[in-house]
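Scroll down for the structure; my scribbles are underneath it.
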Amino acid sequence: MPTGFVAPILCVLLPSPTREAATVASATGDSASERESAAPAAAPTAEAPPPSVVTRPEPQALPSPAIRAPLPDLYPFGTMRGGGFGDRDRDRDRGGFGARGGGGLPPKKFGNPGERLRKKKWDLSELPKFEKNFYVEHPEVARLTPYEVDELRRKKEITVRGGDVCPKPVFAFHHANFPQYVMDVLMDQHFTEPTPIQCQGFPLALSGRDMVGIAQTGSGKTLAYLLPAIVHINHQPYLERGDGPICLVLAPTRELAQQVQQVADDYGKCSRLKSTCIYGGAPKGPQIRDLERGVEICIATPGRLIDFLESGKTNLRRCTYLVLDEADRMLDMGFEPQIRKIVDQIRPDRQTLMWSATWPKEVRQLAEDFLRDYTQINVGNLELSANHNILQIVDVCMESEKDHKLIQLMEEIMAEKENKTIIFVETKRRCDDLTRRMRRDGWPAMCIHGDKSQPERDWVLNEFRSGKAPILIATDVASRGLDVEDVKFVINYDYPNSSEDYVHRIGRTARSTNKGTAYTFFTPGNLKQARELIKVLEEANQAINPKLMQLVDHRGGGGGGGGRSRYRTTSSANNPNLMYQDECDRRLRGVKDGGRRDSASYRDRSETDRAGYANGSGYGSPNSAFGAQAGQYTYGQGTYGAAAYGTSSYTAQEYGAGTYGASSTTSTGRSSQSSSQQFSGIGRSGQQPQPLMSQQFAQPPGATNMIGYMGQTAYQYPPPPPPPPPSRK
């Protein structure tokens with residue numbers, strides 16, 4: 001090429017340093033002196049001096065033009081990006097395989113998150129005053145006597161500790177004197193009365209008091225702090241340009257933060273309150289734009305909020321209402337240093353509300369450091385407790401038996417009309433492997449864990465909520481904060497490392513006042529957690545698997561295999577453990593012992609039969625035969641055998657009138673035993689059989705058996721057929 005063409009080509013290819021620096025400076029709002037210092041950085045040469053450091057009242061990171069912005073990820077569902085769970089993957093938006101000029105060095109990071117944030121020295125005399133007590137006691141509440149207050153708290157299992165004088169609890173939403181637009185949304189969502197944590201939490205939060213709320217999962221804690229926050233914000237001056245949020249909610253995971261933001265949007269839009277949700281794993285641009293426009297409510301995970309505070313994208317000067325949601329979970333995830341850095345940026349006379357499901361010493365220490373003269377509200381037992389609306393079934397098995405038992409259990413669950421199920425596993429690899437195996441066998445399963453990109457996690461949760469994929473396999477990233485109302489089953493494929501995680505896992509079902517069932521596979525390798533699990537079961541009045549008791553008594557000797565015969569040699573009358581054991585065996589033994597399941601997999605059925613199977617309408621069409629011979633085990637006909645089974649000694653009449661009792665057809669077309677006959681072989685003659693599971697709380701009026709009260713029908717399918725007669729030679 002002639003040399004005369006080199007210079008023009010270079011002029012075209014090389015961008016002007018001054019223009020690029022001016023573009024960056026105008027986007028970041030830098031001054032002229034800063035643009036001059038940033039100009040050499042756009043096209044560095046060997047002689048160029050290093051950029052000068054500009055001193056600001058607030059530290060602000062200057063973006064380097066040499067580092068290119070990442071392209072959008074074109075394949076968000078096919079790549080594994082980032083590491084860790086929750087918010088720890090907040091640095092995913094740096095250049096990687098999807099960025100231009102791949103292989104470039106990532107931007108320089110400081111050693112610890114929040115290292116550049118300095119603790120502010122507050123002078124309360126110079127800070128503007130603000131009001132935080134807006135509670136006006138309703139006349140109906142004011143007329144309550146001390147005795148009636150104590151009875152109301154006892155009935156709702158509310159315990160109040162600390163503080164000078166605690167307001168009386170409310171027992172209706174209008175007692176809290178919320179604005180009419182808030183009451184309208186409550187009525188639209190068909191809320192009739194506040195939950196126990198809301199009964200005492202509303203008066204405390206509206207009074208401007210610091211408080212700690214300890215309650216089980218799904219107890220309505222989100223509304224307990226968001227509705228008072230709306231009242232608090234509406235009594236503050238309007239935001240001005242450059243102001244940060246008035247209400248800050250810290251949450252441990254992205255999923256919980258998004259759910260809180262959805263609730264805040266539902267209740268705040270009528271009063272034109274703006275809210276935003278900032279979390280890692282998502283693009284920073286939209287989140288920064290929301291903060292720059294001004295939001296009254298900010299729901300954030302600690303890591304991403306630290307990033308924005310360090311870079312000067314937001315500030316907490318106007319924050320007067322601080323909420324720490326799932327405080328115990330944030331400490332478990334190692335966010336305590338970030339939380340302390342964030343709280344140091346907020347004025348000390350703020351109102352602080354801390355919410356947790358457990359009360360370990362780490363959470364107590366955090367409350368002592370952040371809260372002033374606080375009142376503690378406990379709903380239920382202060383000890384670790386599970387939701388009493390959850391039926392807990394523990395199956396003691398070996399590690400190698402889990403897959404087989406899981407498939408048998410899923411065959412039973414998928415026959416239910418409401419069959420949304422969450423399966424919890426311990427590791428990300430097992431989560432992917434189990435999902436791959438189940439999908440290969442035709443199960444509509446999807447998975448979620450910390451290595452999934454945020455778009456994929458959102459997509460999976462939407463598919464799960466809509467019912468298109470009723471099986472969700474997850475790690476502990478979803479064990480807290482995931483709020484899906486109609487989850488009916490939770491399966492602990494792997495038992496968690498602590499009883500606290502167990503309680504939060506099974507708490508994904510039976511949200512609010514619903515019922516649910518939790519299955520747990522417990523292996524001898526989980527022996528260290530056995531005693532704590534038994535305490536949780538006893539506190540919830542659940543029957544305890546005798547294998548689990550034997551595992552504790554014998555320190556895991558034999559894996560619980562020998563205890564079976566020991567318990568079965570005793571009388572089965574009035575033995576709740578035996579009835580529990582029989583029910584677990586009947587549910588989980590499957591085809592091998594002649595159970596209620598056919599050998600065909602969910603994926604092997606035709607579209608018509610599969611739809612009927614998923615809708616709980618039986619096994620395919622009403623006239624389809626179940627077994628090798630037509631009419632042998634005909635479902636949907638009202639009896640368990642239209643023809644004789646085997647020889648003449650096993651006739652249909654003898655079977656219907658024998659030990660198994662007569663059967664009746666339910667509305668769904670499935671055959672089930674009546675409650676008076678299902679235990680005909682258990683108990684003493686002339687004595688009313690005990691309800692299955694022997695739950696020790698009051699049975700509702702009109703209920704004929706307790707298992708129906710706990711969310712399951714007594715027997716959804718007919719009993720197994722009798723064994724064939726011995727062959728005669």
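Positions of Cβ are set from backbone N, Cα and C atoms, glycine also.
Pulled from Swiss-Prot, these are the features on record:
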type    : residues                                                       : note
BINDING : Ala215, Gln216, Thr217, Gly218, Ser219, Gly220, Lys221, Thr222 : ATP binding site
DOMAIN  : 202-377                                                        : domain 'Helicase ATP-binding'
DOMAIN  : 405-552                                                        : domain 'Helicase C-terminal'
MUTAGEN : Lys121 to Arg                                                  : No effect on HDAC1-, HDAC2- nor HDAC3-binding, decreased ESR1 coactivation, strongly decreased TP53 coactivation. Complete loss of lysine acetylation, decreased stability, loss of ESR1 and TP53 coactivation and loss of HDAC1- and HDAC3-binding, no effect on HDAC2-binding; when associated with 108-R-R-109
MUTAGEN : Lys129 to Arg                                                  : Impaired sumoylation and decreased stability. Impairs interaction with HDAC1, but not with HDAC2, nor HDAC3. No effect on EP300-, ESR1-, DDX5- and YAP1-binding
MUTAGEN : Lys221 to Arg                                                  : Loss of helicase activity. Loss of splicing regulation in the estrogen signaling pathway. Reduced CD44 alternative splicing regulation. Does not promote ZCH3HAV1-mediated RNA degradation
MUTAGEN : Lys221 to Asn                                                  : No effect on transcription activation, when assayed in luciferase reporter gene assays using MDM2 or FOS promoters, either alone or in the presence of EP300 and KAT2B
MUTAGEN : Thr222 to Ala                                                  : Decreased CD44 alternative splicing
MUTAGEN : Asp325 to Asn                                                  : Loss of helicase activity. No effect on ESR1 coactivation
MUTAGEN : Asp328 to His                                                  : Small decrease in CD44 alternative splicing
MUTAGEN : Trp355 to Gly                                                  : Small decrease in CD44 alternative splicing
MUTAGEN : Ser356 to Leu                                                  : Small decrease in CD44 alternative splicing
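Annotation: Trp355, Ser356 are the recorded positions among Gln216, Thr222, Trp355, Ser356 whose CA atoms are within 10 angstroms of the CA of Asp328 (mutagenesis position). Taking the Cα atom of each, Gln216 (ATP binding site) and Ser356 (mutagenesis position) are about 8 angstrom apart. Mean model confidence for the domain 'Helicase ATP-binding' (202-377) is a pLDDT of 93. Cα of Ser356 (mutagenesis position) to Cα of Ser219 (ATP binding site): a distance of 11 Å. Between the CA atoms of Ala215 (ATP binding site) and Trp355 (mutagenesis position) there is a gap of 8 Å, rounded to the nearest whole number. A 10 Å cutoff on Cβ-Cβ distances gives Gly218 (ATP binding site) a total of 22 other Cβ atoms nearby, all chains included.
Listed mutagenesis positions: Lys121, Lys221; maximum Cβ neighbour count within 10 Å falls on Lys221. Within 10 Å of the Cβ of Lys129 (mutagenesis position) there are 6 other Cβ atoms, across all protein chains.
Annotated ATP site Ala215, Gln216, Thr217, Gly218, Ser219, Gly220, Lys221, Thr222; additional same-chain residues within 8 Å of its Cβ mean position, judged by their own Cβ, are Thr195, Ile197, Ala357. If you check the mutagenesis positions Lys121, Lys129, Asp325, Trp355 against Gly220 (ATP binding site), none has a Cα inside 10 Å of its Cα. For Lys121 (mutagenesis position), the spatially nearest entry among the recorded positions Gly218, Ser219, Thr222, Asp325 is Asp325, judged by CA separation.
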